[in-house]
Amino acid sequence: MNTRNPDKVVIVGGGTAGWMTASYLKKAFGERVSVTLVESGTIGTVGVGEATFSDIRHFFEFLDLREEEWMPACNATYKLAVRFQDWQRPGHHFYHPFEQMRSVDGFPLTDWWLQNGPTDRFDRDCFVMASLCDAGRSPRYLNGSLLQQEFDERAEEPAGLTMSEHQGKTQFPYAYHFEAALLAEFLSGYSKDRGVKHVVDEVLEVKLDDRGWISHVVTKEHGDIGGDLFVDCTGFRGVLLNQALGVPFVSYQDTLPNDSAVALQVPLDMEARGIPPYTRATAKEAGWIWTIPLIGRIGTGYVYAKDYCSPEEAERTLREFVGPEAADVEANHIRMRIGRSEQSWKNNCVAIGLSSGFVEPLESTGIFFIHHAIEQLVKHFPAGDWHPQLRAGYNSAVANVMDGVREFLVLHYLGAARNDTRYWKDTKTRAVPDALAERIERWKVQLPDSENVFPYYHGLPPYSYMAILLGTGAIGLRPSPALALADPAAAEKEFTAIRDRARFLVDTLPSQYEYFAAMGQRV
């Protein structure tokens, strides 16, 4: 048996997944591993305006990229939270922010809020970020300093950790919005400058050896391209993993019915409209609409289930929602494959991106899945014996992340008090994963903590579950009975401190538009 260490990686497919993978692997392994990326010049990518988790900054830090280098090239803006609009009732909104939950006397502040909150806005009472979002503030001052100074110096943060190792230690206060195609273009230049070979060609066939492993891909103009490890970044088609290697796809459609989207890229006068520091998810009759603010435009799209809405109806609803600015903008209709591959790594093929899995755009998990998979590939990169435990570890980590996010998204629909259409009525009777159903019963009397959420790393800390449970409004919750016997004075002091801190930051921070205009960007 050939025990030579694998040192030739072939990535099939470009887009965000392909170029994030290429740039990360090249930075991780340098000249010790050759990386070739093959992408068609004719097959389009799904990428639209993208929103992210705050952990994405670790990706850019790993590549030694500073914000001023990549953000202007990608029309990027800051994201402090997701704003959920009309999920509980028309006109109601709440935020799921990037901000750790405070605790008082051993109980999360949300418990104290349920016991005796100062207002009916849990997000503004328990998080500073909600007020900054309502006021449209940037997380940075005009001199570039961050609202939380310790992160500028990185003195309080452990270095060199993966996302799963960071969770619970710190919470960076923002993520990003950016144009996916522009990020792919930027990372393409970064990767090629560092030795990644770029082949623009169509893959005609995937050839297997007598073991069933991929030996090479056959291209139209460049002939055979061989390698040791092949990375499938071919999107929903899954050309290598699903088609050539026959790995089955595990659908999540029984619990998450949205299977379609229509997207628009709409130029807007951001000086007049401002640049909100959040992703907006607005509930509609048969799904929800995302709004992602970028430099000079918004990315927006209607995510829906075709059993409840036709593509024509969805496009009309989206255009009416955006207004006259969308009149001449071309629509991009997308069929989504919701679920994950049974294995994301089989033999010598690893799927990353949509070929691995996708759990609809709600909560901005697409880029997170890519980033997590790349980190795990480096962590489990094989030696010459291709030890099966490395594949098993990788597959377990990737599956756990997607299954955990699935539970979290199901909670959004099950928990939404909105009940005015057949779609929203059906969200209350649809299948629920057994473990989630058990957890919800516990959360009704004890809010989520690290011991009673999904037990494996999936990028979502307990406070995220608290925000959704409290914000969507359909699941009855009550505080810990112990609080009826506790002194509320310390909690009241904490609520006051949050309100005072929020007022100070709203008064002193610039708006997002003011910040990016001052940075010299053409907004």
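Every residue, even glycine, has its Cβ placed from backbone N, Cα and C.
The FAD binding site annotation in Swiss-Prot covers G14, S40, I43, V46, V48, A51, V203, L354, I367. In the structure as shown, the Cβ atom of I367 (FAD binding site) sits within 10 Å of 25 other Cβ atoms.
Spatially close to K79 (active site) yet at least six residues away along the chain are A51, T52, F98, Y174, A175, Y176, H177, P277, Y278, T279, S364, judged by Cβ distances under 8 angstroms. Reduced to three states, the DSSP call for K79 (active site) is strand. Annotation source Swiss-Prot lists active site at K79, citing similarity to another entry.
Neighbour list (Y456 (L-tryptophan binding site), Cβ cut-off 8 Å, at least 6 residues apart, same chain): N400, V401, D403, G404. Under DSSP, Y456 (L-tryptophan binding site) is assigned to coil, being neither helix nor strand in the three-state scheme. Feature annotation from Swiss-Prot assigns L-tryptophan binding site to P97, Y456, Y457.
Annotation source Swiss-Prot lists chloride binding site at T365, G366, citing experimental evidence. Every protein chain shown contributes to the tally, and the Cβ of G366 (chloride binding site) ends up with 23 other Cβ atoms within 10 Å.
Among the mutagenesis entries in Swiss-Prot is L460 to F, noted as: Decreases activity but still produces only 6-chlorotryptophan. Shows similar activity to the wild-type, but exhibits a switch in regioselectivity and produces 32% 5-chlorotryptophan and 68% 6-chlorotryptophan; when associated with E-461 and T-462.
When Cβ atoms from all protein chains are considered, those within 10 Å of P461 (mutagenesis position) total 17, not counting its own. The annotation that Swiss-Prot gives for the mutagenesis experiment P461 to E reads: Decreases activity but still produces only 6-chlorotryptophan. Shows similar activity to the wild-type, but exhibits a switch in regioselectivity and produces 32% 5-chlorotryptophan and 68% 6-chlorotryptophan; when associated with F-460 and T-462.
Annotation of the published mutagenesis P462 to T in Swiss-Prot: Decreases activity but still produces only 6-chlorotryptophan. Shows similar activity to the wild-type, but exhibits a switch in regioselectivity and produces 32% 5-chlorotryptophan and 68% 6-chlorotryptophan; when associated with F-460 and E-461; the original residue is retained in the structure shown. Sequence-distant neighbours of P462 (mutagenesis position) (same chain, six or more apart, CB under 8 Å from its CB) are M101, P108, L447, P448, D449, S450, V453, listed in sequence order.
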Between V203 (FAD binding site) and G366 (chloride binding site), what is the CA-CA distance rounded to a whole number of Å?
25
Report, in whole Å, the straight Cα-to-Cα distance of P97 (L-tryptophan binding site) from T365 (chloride binding site).
15
For G14 (FAD binding site), the one of G366, L460, P461 that lies nearest, given that the recorded positions are compared by Cα:
G366
Mind telling me which of the recorded positions V203, L460 has the densest Cβ neighbourhood, counting other Cβ atoms within 10 Å?
L460
Expressed to the nearest Å, what is the distance separating G366 (chloride binding site) and L460 (mutagenesis position) at their Cα atoms?
14
A correct count of other C-beta atoms within 10 Å of the C-beta of Y457 (L-tryptophan binding site) gives 17
